[in-house]
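Data first, discussion second: the structure below is written as structure tokens.
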Amino acid sequence: MARRSSFQSCQIISLFTFAVGVNICLGFTAHRIKRAEGWEEGPPTVLSDSPWTNISGSCKGRCFELQEAGPPDCRCDNLCKSYTSCCHDFDELCLKTARGWECTKDRCGEVRNEENACHCSEDCLARGDCCTNYQVVCKGESHWVDDDCEEIKAAECPAGFVRPPLIIFSVDGFRASYMKKGSKVMPNIEKLRSCGTHSPYMRPVYPTKTFPNLYTLATGLYPESHGIVGNSMYDPVFDATFHLRGREKFNHRWWGGQPLWITATKQGVKAGTFFWSVVIPHERRILTILQWLTLPDHERPSVYAFYSEQPDFSGHKYGPFGPEMTNPLREIDKIVGQLMDGLKQLKLHRCVNVIFVGDHGMEDVTCDRTEFLSNYLTNVDDITLVPGTLGRIRSKFSNNAKYDPKAIIANLTCKKPDQHFKPYLKQHLPKRLHYANNRRIEDIHLLVERRWHVARKPLDVYKKPSGKCFFQGDHGFDNKVNSMQTVFVGYGSTFKYKTKVPPFENIELYNVMCDLLGLKPAPNNGTHGSLNHLLRTNTFRPTMPEEVTRPNYPGIMYLQSDFDLGCTCDDKVEPKNKLDELNKRLHTKGSTEERHLLYGRPAVLYRTRYDILYHTDFESGYSEIFLMPLWTSYTVSKQAEVSSVPDHLTSCVRPDVRVSPSFSQNCLAYKNDKQMSYGFLFPPYLSSSPEAKYDAFLVTNMVPMYPAFKRVWNYFQRVLVKKYASERNGVNVISGPIFDYDYDGLHDTEDKIKQYVEGSSIPVPTHYYSIITSCLDFTQPADKCDGPLSVSSFILPHRPDNEESCNSSEDESKWVEELMKMHTARVRDIEHLTSLDFFRKTSRSYPEILTLKTYLHTYESEI
């Protein structure tokens with residue numbers, strides 16, 4: 001994974017809006033890109049800030065040409081309407097609708113009429129312009145949807161096709177639960193799903209808005225990486241605002257990363273139109289794609305995309321549960337049927353790969369459920385709020401010395417018992433959101449409760465003159481919320497037959513699309529190979545990363561007298577010779593590794609120094625640089641008991657004679673800092689014997705912790721670990737510190753950490769992680785699992801207060817587990833934040849392990 005900052009100003013492409021009041025939708029044509037001055041590499045700018053309007057010339061023979069005509073010539077491509085640059089006869093020649101989009105019995109064998117939208121004449125097959133149902137109505141063939149499922153074991157393409165073409169059929173606002181309507185409403189989509197490869201849902205990126213997610217699908221990047229952090233945004237360096245109704249969105253400087261069509265063209269693979277002007281009917285878009293598929297070999301693109309503004313438009317208007325949603329879904333399905341019938345008519349239905357995919361879901365939302373910041377703040381006129389299903393706050397006035405994000409956060413935190421949003425400084429947002437490392441993301445962020453909106457004040461809520469709300473649905477919420485999930489279906493010769501796969505995140509699709517086209521992906525946030533199980537054959541075979549630093553295995557026994565920790569309790573060990581026995585135990589490897597490192601030793605992927613420390617109940621990789629473990633691993637059986645801690649061990653720490661005193665923490669640092677305490681990575685409560693309990697109080701098991709965070713950590717170790725072990729027939733737990741002071745989602749180097757903890761020998765982690773693994777089949781114990789694994793991971797923010805949980809004054813049982821669920825994470829997120837590599841020694845294939853690493857336990861109900 002490349003550092004996100006590298007994507008901020010590299011390869012670019014414009015993406016265009018389709019919002020109400022703007023006469024365009026997302027669009028790109030393969031040869032549209034022209035090199036801009038001042039850029040060293042990559043596809044430079046598309047379009048200037050001002051449209052040109054020369055309309056001289058004609059579209060005769062040029063409708064939907066793949067190459068954009070440059071000034072002073074007029075244009076006939078799919079986006080000329082958006083830039084008022086079409087030839088004068090574009091509508092007349094290219095947007096024909098006469099006699100509709102289908103053949104009827106009375107049209108079969110008709111005399112060709114060039115005014116018709118599509119043809120039913122005897123020569124239409126040869127000319128590639130038949131209506132998509134021509135062979136069904138006029139030749140007695142069956143509709144594609146009426147044919148039985150067939151397993152396409154190899155692509156059956158006409159001569160001249162170098163690779164199976166890829167068609168991406170993207171639908172806006174398609175909530176995953178819409179698929180439950182089944183074949184009665186969507187027979188064509190249901191057939192794609194049942195005959196091909198599908199997931200119960202696909203997770204969008206946050207925010208669950210259209211622009212960020214469509215561009216993520218195209219690039220494999222998080223919004224903080226590609227720069228499109230919302231449908232509207234302000235860039236403080238540009239001092240400019242990007243929004244749906246303005247022309248600034250046409251400026252190339254907003255768009256980072258390398259989208260699929262540029263990846264294709266840079267590697268010699270032709271790409272067709274990805275986006276369409278909204279005035280072009282869906283049927284015309286399908287017919288155009290089908291006509292492009294009949295082009296000569298040297299002109300024919302290998303990748304195409306169709307985009308539908310539905311069902312998003314209707315979902316906003318009627319809400320996701322409105323009975324009015326049935327017709328828009330039927331219309332989308334009808335278009336899918338036209339595509340598949342058209343492919344069958346061209347004998348390409350066993351050749352082409354089709355991806356049917358959404359950008360986000362839809363939730364039931366109305367004006368009546370709106371939180372107003374004026375009920376919390378007295379100065380709402382001094383702030384700018386990006387409102388709606390999430391809130392982003394900045395000062396209305398630049399260089400406002402009185403603007404204090406922390407003070408605003410304090411005034412918005414836990415002020416009402418029925419508060420429907422939670423304020424965060426962006427660096428404190430759950431790491432799984434990947435929504436902090438971009439200057440366009442404001443310092444203050446409001447996570448809004450599902451089904452609610454946030455606005456500055458009542459006057460900011462737009463209603464109809466009648467006073468009624470003009471919308472019943474919206475999206476943008478936390479991307480783990482089930483209503484925000486969307487659809488994924490893959491169908492064709494390269495996808496598996498009748499296969500259901502686990503849910504995944506849309507950052508992974510870019511790599512899959514590259515694999516389908518035989519392309520090498522540009523750097524992206526996906527994990528290449530994690531979706532290999534979708535495909536019949538895999539062109540990319542991932543390999544495990546090489547270990548950079550191998551550990552030391554301490555052999556020297558330091559003298560007890562060498563240590564002055566300032567908190568030792570060894571003088572309380574009775575009898576005195578027992579101390580020697582306890583220390584000798586520390587050099588006994590025994591079966592520790594087999595018992596506590598069930599999936600192999602984590603690899604360190606950067607240069608450092610660390611030691612492997614064995615104990616009866618756990619194993620650690622101890623950092624000589626950070627003076628704490630990088631990881632600690634232990635296995636807890638279903639039968640494990642939670643025991644109490646003896647009084648004489650509650651406030652002391654033992655020296656570890658295997659580690660030099662100079663590489664050991666000192667308790668005096670904690671005694672001198674009343675704001676800091678310490679905790680343990682292996683929980684003393686789970687020690688298997690009184691002797692083993694002494695190992696848990698070794699200084700090498702100690703980590704710095706704020707007293708407030710210790711409440712979270714102790715409850716997790718004392719109660720939740722045992723709970724999970726009981727529920728899952730045993731678990732393996734790996735925990736450790738995270739350092740992400742610059743909140744870029746990547747491991748901080750030693751030099752970077754020193755910048756933030758100057759003057760301290762013990763760096764304070766920004767987060768702590770925990771990876772909890774068991775057998776997916778709970779009838780098998782964790783340490784004897786021979787089937788698929790199940791994993792739950794957490795990245796817990798290490799903060800000096802628990803104000804994120806408004807009921808943190810209550811018993812931990814009332815709030816800690818909910819806090820942890822909010823900060824659920826993928827193993828892959830933890831790997832990026834620690835530069836560690838987990839699960840290196842298992843009987844599972846490496847792609848299967850990558851699938852496990854990219855899984856997110858959402859703790860949401862079923863879709």
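Including glycine, each Cβ sits where the backbone N, Cα and C put it.
Substitutions noted, but not modelled.
Computed from a predicted structure; not experimentally measured.
Here the Cβ of T210 (mutagenesis position) has 27 other Cβ atoms within 10 Å, regardless of which shown protein chain they belong to. Summarising the annotation, Swiss-Prot assigns active site, nucleophile to T210 and lists similarity to another entry as the type of evidence.
Among the features that Swiss-Prot reports, Zn(2+) 1 binding site is placed at D172, T210, D359, H360, with the record citing experimental evidence. In sequence order, G173, P204, T208, K209, T210, N213, H475, G476, M484, T486 constitute the residues six or more apart from H360 (mutagenesis position) in its chain with CB-CB distances below 8 Å.
Under the DSSP three-state reduction, H475 (1-tetradecanoyl-sn-glycerol 3-phosphate binding site) is assigned to coil, being neither helix nor strand. If you look up Swiss-Prot, you'll see T210, N231, D312, H475 marked as 1-tetradecanoyl-sn-glycerol 3-phosphate binding site, on the strength of similarity to another entry.
The average pLDDT the prediction assigns to the domain 'SMB 1' (55-98) is 89. Sequence annotations record features per position, and here Swiss-Prot assigns domain 'SMB 1' to 55-98 based on sequence analysis.
Within its own chain, S170 (mutagenesis position) has L214, L217, A305, F306, Y307, S308, V357, G358, D359 as residues 6 or more apart in sequence whose C-beta sits under 8 angstroms from its own. According to Swiss-Prot, the mutagenesis experiment S170 to E carries this note: Reduces lysophospholipase activity by about 70%.
Where Swiss-Prot documents T210 to A as a mutagenesis experiment, the accompanying text is: Loss of lysophospholipase activity and ability to hydrolyze sphingosylphosphorylcholine.
Recorded in Swiss-Prot as a mutagenesis result, F211 to Y carries the remark: Reduces lysophospholipase activity by about 70%. Summarising the environment of F211 (mutagenesis position), the number of other Cβ atoms within 10 Å of its Cβ, over all protein chains shown, is 26.
The secondary structure of A218 (mutagenesis position), as reduced to three states from DSSP, is helical. A218 (mutagenesis position) has a Cβ environment of 29 other Cβ atoms inside 10 Å. Quoted from Swiss-Prot for the published mutagenesis A218 to V: Reduces lysophospholipase activity by about 50%.
When secondary structure is read from DSSP and collapsed to three states, N231 (mutagenesis position) falls in the coil class. Recorded in Swiss-Prot as a mutagenesis result, N231 to A carries the remark: Strongly reduced lysophospholipase activity.
Among the mutagenesis results in Swiss-Prot, Y307 to Q has the note: Reduces lysophospholipase activity by about 70%. The residue drawn here is the original one.
Annotation of the mutagenesis experiment H316 to Q in Swiss-Prot: Loss of ability to hydrolyze sphingosylphosphorylcholine. In the structure as shown, the Cβ atom of H316 (mutagenesis position) sits within 10 Å of 20 other Cβ atoms.
What Swiss-Prot says about the mutagenesis result for H360 to Q is this: Loss of ability to hydrolyze sphingosylphosphorylcholine.
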Looking at the recorded positions D172, N231, H316, whose Cα is closest in space to that of F211 (mutagenesis position)?
N231
Cα-nearest neighbour of D172 (Zn(2+) 1 binding site) within the listed recorded positions, A218, N231, D312, H316:
D312
Max CA to CA distance in Å over the 1-tetradecanoyl-sn-glycerol 3-phosphate-binding set T210, N231, D312, H475?
14
I want the residues beyond T210, N231, D312, H475 whose C-beta is within 8 angstroms of the mean position of the 1-tetradecanoyl-sn-glycerol 3-phosphate site's C-beta atoms, in chain order.
D172, G173, T208, K209, F211, N213, D359, H360, G476
So if I draw a 10 Å sphere around the Cβ of N231 (mutagenesis position), how many other Cβ atoms end up inside it?
19
Could you give me three numbers for the domain 'SMB 1' (55-98), the DSSP helix, strand and coil residue counts?
9 helix, 3 strand, 32 coil
May I ask for the distance between A218 (mutagenesis position) and N231 (mutagenesis position), taken between their Cα atoms and rounded to an integer number of Å?
16
Excluding D172, T210, D359, H360 themselves, which residues in that chain have a Cβ inside 8 Å of the centre of the Cβ atoms defining the Zn(2+) 1 site?
G173, F174, P204, T208, K209, N213, L214, D312, G358, H475, T486
Long-range neighbours only, meaning 6 or more apart in sequence with Cβ under 8 Å: which ones does D312 (1-tetradecanoyl-sn-glycerol 3-phosphate binding site) have?
V171, D172, G173, F174, T210, M362
